[in-house]
Amino acid sequence: MPGGCSRGPAAGDGRLRLARLALVLLGWVSSSSPTSSASSFSSSAPFLASAVSAQPPLPDQCPALCECSEAARTVKCVNRNLTEVPTDLPAYVRNLFLTGNQLAVLPAGAFARRPPLAELAALNLSGSRLDEVRAGAFEHLPSLRQLDLSHNPLADLSPFAFSGSNASVSAPSPLVELILNHIVPPEDERQNRSFEGMVVAALLAGRALQGLRRLELASNHFLYLPRDVLAQLPSLRHLDLSNNSLVSLTYVSFRNLTHLESLHLEDNALKVLHNGTLAELQGLPHIRVFLDNNPWVCDCHMADMVTWLKETEVVQGKDRLTCAYPEKMRNRVLLELNSADLDCDPILPPSLQTSYVFLGIVLALIGAIFLLVLYLNRKGIKKWMHNIRDACRDHMEGYHYRYEINADPRLTNLSSNSDV
């Protein structure tokens with residue numbers, strides 16, 4: 001039945017049968033002893049009623065709005081607009097799906113139950129509009145190995161979300177897979193702090209995730225990875241950083257990730273991989289690297305990477321890698337380039353660059369002073385311009401007068417006679 005509960009063999013049915021059997025026996029005893037039947041029933045009935053009513057919640061009951069399968073050890077509460085984690089989850093649950101809800105906040109001890117959810121191994125909370133995960137939210141889940149928080153706008157992820165409310169005394173987390181794809185919140189909800197830093201703090205707190213084998217951080221608009229972030233995750237086998245905005249891996253060290261098998265760096269903003277990164281990747285024995293759809297800049301700085309690509313086998317689909325810049329190299333396949341193709345525009349020595357910068361500053365100051373002088377003397381300059389204009393006008397009028405006399409012979413003779 002949609003949205004209903006599909007339960008396995010119910011322990012509650014057994015208890016109900018026992019209660020009915022007790023009532024039948026009580027009735028038989030009452031009928032065999034009529035004088036004491038009324039008093040026996042009146043004294044025993046309250047006890048039986050209280051015994052039945054005092055039974056604790058059945059450990060295999062299915063929460064409202066959820067679907068349960070004891071055989072598969074699975075509970076699904078999907079797209080039910082739940083605002084909190086159900087409190088009556090069955091103790092047998094091993095796989096719990098709480099996707100597509102309206103949880104908003106995951107408080108400390110959100111999954112603490114009596115009896116505890118000791119078998120819960122896989123927890124999926126994706127797409128539940130979580131914007132805050134508090135310290136100790138996943139405490140009391142000793143078997144939790146896979147956690148999916150994808151597609152939640154996590155504006156506030158506590159540093160102790162995965163390590164417990166007190167990382168200094170908490171045991172290592174049992175998590176093996178942590179999926180945090182597309183958890184970046186809107187810009188106006190980031191509380192004026194680095195989103196990358198918030199996520200990394202949660203990953204590294206108390207060194208609780210040293211057993212983590214799979215980490216997915218795709219589609220989070222990461223611009224960089226903080227220094228040594230991966231050094232404290234030595235058990236990683238699969239790392240997904242695809243579809244971010246990473247421009248460089250200069251400060252990221254892969255040296256300690258000796259078990260790393262796959263590294264996804266597709267769809268980032270990488271321009272070149274430098275020698276240090278190339279050497280570390282080449283030193284990992286089982287690594288497969290994915291580098292598709294990055295804007296590679298094919299200039300003289302790309303020479304070492306091109307040489308490495310031609311020799312290594314760790315890069316998957318390396319024949320698909322193409323240049324994005326400069327314009328003359330666009331869509332050229334990296335494996336087809338040689339050293340003659342990779343050149344850089346001449347670069348001025350640093351000392352000469354400094355001289356030109358200083359000269360530009362001096363000229364700018366001189367120009368500013370000149371404009372200030374002109375502004376302060378604007379009235380005098382205006383008067384001087386009027387005088388120049390009047391002088392030019394008088395000069396031109398005299399010129400036109402002489403020209404008219406010279407052009408008319410009668411005026412010329414008249415002028416000569418008047419001179420005589």
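The count begins at 1 with the first shown residue.
Just so it is clear, glycine is given a Cβ too, placed from its N, Cα and C backbone atoms.
In Swiss-Prot this protein carries:
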DOMAIN    53-91  domain 'LRRNT'
DOMAIN    283-346  domain 'LRRCT'
MUTAGEN   Lys76 to Ala  Strongly reduces Wnt inhibitory function
MUTAGEN   Phe97 to Thr  Strongly reduces Wnt inhibitory function
MUTAGEN   Asn124 to Gln  Impaired trafficking to the cell surface
MUTAGEN   Arg214 to Glu  Impaired trafficking to the cell surface
MUTAGEN   Tyr325 to Ala  Reduces Wnt inhibitory function
Cβ distance under 8 Å to Phe97 (mutagenesis position), same chain, sequence separation 6 or more: which residues?
Thr74, Val75, Lys76, Cys77, Val78, Asn124
Could you give the Cα-Cα distance between Tyr325 (mutagenesis position) and Arg214 (mutagenesis position), in whole Å?
34
Around Tyr325 (mutagenesis position), how many other CB atoms lie within 10 A of its CB?
13
DSSP helix, strand and coil counts for the domain 'LRRCT' (283-346)?
24 helix, 12 strand, 28 coil
Arg214 (mutagenesis position), number of other Cβ atoms within 10 Å:
18
For the domain 'LRRCT' (283-346), mean pLDDT (0 to 100):
94
